[in-house]
Amino acid sequence: MNALAATSRNFKQAAKLLGLDSKLEKSLLIPFREIKVECTIPKDDGTLASYVGFRVQHDNARGPMKGGIRYHHEVDPDEVNALAQLMTWKTAVANIPYGGAKGGIGCSPGDLSISELERLTRVFTQKIHDLIGIHTDVPAPDMGTNSQTMAWILDEYSKFHGYSPAVVTGKPVDLGGSLGRDAATGRGVLFATEALLAEHGKGIAGQRFVIQGFGNVGSWAAQLISEAGGKVIAISDVTGAVKNVDGLDIAQLVKHSAENKGIKGFKGGDAIAPDSLLTEECDVLIPAALGGVINKDNANDIKAKYIIEAANHPTDPEADEILSKKGVLILPDILANSGGVTVSYFEWVQNIQGFMWDEEKVNAELRTYITRAFGNVKQMCRSHSCDLRMGAFTLGVNRVARATVLRGWEA
């Protein structure tokens, strides 16, 4: 089941639990706007290359639409649509005043030079600048993009609309980015994991963790969990996987990964097959890479007691059912990885106010938002006798539905 089908299925289950009117349900599912643009740029060798860019603006009942822009060769309309919809529910679960959006360009960023990436970003911004804005749609980094990408978007957008630092988040700090934003998603994963474990009388210290993915989210989650006393025993990335039952030295692994462009060859553990990582013996499994990695083919072999979805849609619905029967608790993506968009909100607020927060305030506010969101999800679980995923979806969908009705937008 692809990401769009799975997300729509979860939404429909939540709508049924909430008893939503069929017309309202239909209107909440249909995106506000779908944008598809051609982006043609001159390559460094003088040839022309064309790429297709997408932006799906799903819902704005609760505020400006919010979501990342990813550069990846497999970007397609269905994936962008699904991720935009997920952002709508995620911002509602976090209770920040945003709707959902997502964008992307079908390209392989590793095959493009820095100057080519800049030209591509600026052309894409030229095509969508009148459809995004501080109070309309606020992009952010995602897979294949970073703070530099946001700086280019800000600069290009400002040529048309005047200097507008709040038009994107995840910017460099020197251009109005927030302190703590780089680590925000990984730190949110830590806070969400702490909240879940505390419900069962446990803490981070002494728990065994396995993390799939060592990009921004996975590496920060690993560092922060290790600092909190957790034992990270196995990690993978696109280059390979490494395991040490006594716990990996995360600081050394970060250094090795930076110097060697991946964790392959790390001497502080034994190399293992990346495919076996998800089924390693552990207490907490954190998928922090691509979607759909936990499926009906490997769900029965998963030994973790808890799964924290740091990636978007890492667990297929079929696997969800299998794991539920096994008693595995899954903290869903729309709660577990909401730290990034929450601190993006803090950045947006700082830009609008023209007042910068210190990092301690950012992190303290993030802990408050994540912990409160977890408590709200648990309350929905009790009210509707459902699991954490449906608790999160019913919470998010209910908040968006109420805003839609209050604004008189229901069909």
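Glycine is no exception: its Cβ is also placed from the backbone N, Cα and C atoms.
Keep in mind the model shows the original residues, not the substituted ones.
Not measured: the values here are computed from a predicted model.
According to DSSP, LEU18 (variant position) is assigned to a helical segment. One natural variant catalogued in Swiss-Prot, LEU18 to Val, is accompanied by this note: In strain: cv. P-10 Inbred.
According to Swiss-Prot, the feature active site maps to LYS102, an assignment based on sequence analysis. For LYS102 (active site), the count of additional Cβ atoms within 10 Å of its Cβ stands at 31 [all protein chains shown].
Quoted from Swiss-Prot, the note on natural variant ILE370 to Met is: In strain: cv. P-10 Inbred. When Cβ atoms from all protein chains are considered, those within 10 Å of ILE370 (variant position) total 25, not counting its own.
Contacts of ASN376 (variant position) defined by a Cβ separation under 8 A and a same-chain sequence distance of 6+ are given as VAL93, ASN95, LEU395, in order along the sequence. For the natural variant ASN376 to Asp, Swiss-Prot gives this note: In strain: cv. P-10 Inbred. The structure shown keeps the original residue.
In the three-state DSSP assignment, the secondary structure recorded for ASN376 (variant position) is helix. There are 18 other CB atoms within 10 A of the CB of LEU18 (variant position), with all protein chains counted. Comparing LYS102 (active site) with ILE370 (variant position), their Cα atoms are 22 Å apart once rounded. With respect to their backbone Cα atoms, ILE370 (variant position) and LEU18 (variant position) stand 23 Å from each other.
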